[in-house]
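Asker: To start, I am sharing the structure in question, which I have written as structure tokens.
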Amino acid sequence: MNLERVSNEEKLNLCRKYYLGGFAFLPFLWLVNIFWFFREAFLVPAYTEQSQIKGYVWRSAVGFLFWVIVLTSWITIFQIYRPRWGALGDYLSFTIPLGTP
């Protein structure tokens, strides 16, 4: 989609939809929101909807960073402690690696 062909109101509406969609456990939408609207929020000359778009982009960045930290922490903890959790670790695993820990 070419954002230059879209009205400022429609840009704001689309940015808001991607921001709200990220709350449905879809942090990828926040990343898309950041990439698509960063230029509109911070680099183009000012217009009336820009401050709202800027807010959505900032909040999308914070939400995406939060999800990256949470998922990285969980993956690290799970990879390190899964063998110690015994049956629970096996139950949470999609595939169980062969061999000894």
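From the backbone N, Cα and C atoms, a Cβ is placed for every residue, glycine too.
Where a substitution is noted, the model still shows the residue that was there originally.
According to Swiss-Prot, the record shows the following:
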type    : residues     : note
MUTAGEN : GLU10 to Ser : Induces a N-linked glycosylation on N-8
MUTAGEN : ASN33 to Ala : Increased expression at the cell membrane
MUTAGEN : ALA46 to Asn : No effect
MUTAGEN : SER93 to Asn : Induces a N-linked glycosylation
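Show me how these features fit into the structure around them.
Answerer: DSSP gives GLU10 (mutagenesis position) a helix state. Over all protein chains present, the Cβ of GLU10 (mutagenesis position) has 12 other Cβ atoms lying within 10 Å.
All protein chains considered, the CB of ASN33 (mutagenesis position) has 28 other CB atoms within 10 Å.
Long-range neighbours of ALA46 (mutagenesis position) (same chain, six or more residues apart, CB within less than 8 Å of its CB): none. ALA46 (mutagenesis position) falls outside any helix or strand according to DSSP and counts as coil.
Secondary structure at SER93 (mutagenesis position), taken from DSSP and collapsed to helix, strand or coil, is coil. If you take the C-beta of SER93 (mutagenesis position) and look for same-chain residues 6 or more apart in sequence within under 8 angstroms, you find ARG82.
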Asker: Quick one: pull the CA-CA distance for GLU10 (mutagenesis position) versus ASN33 (mutagenesis position), whole Å only.
Answerer: 14
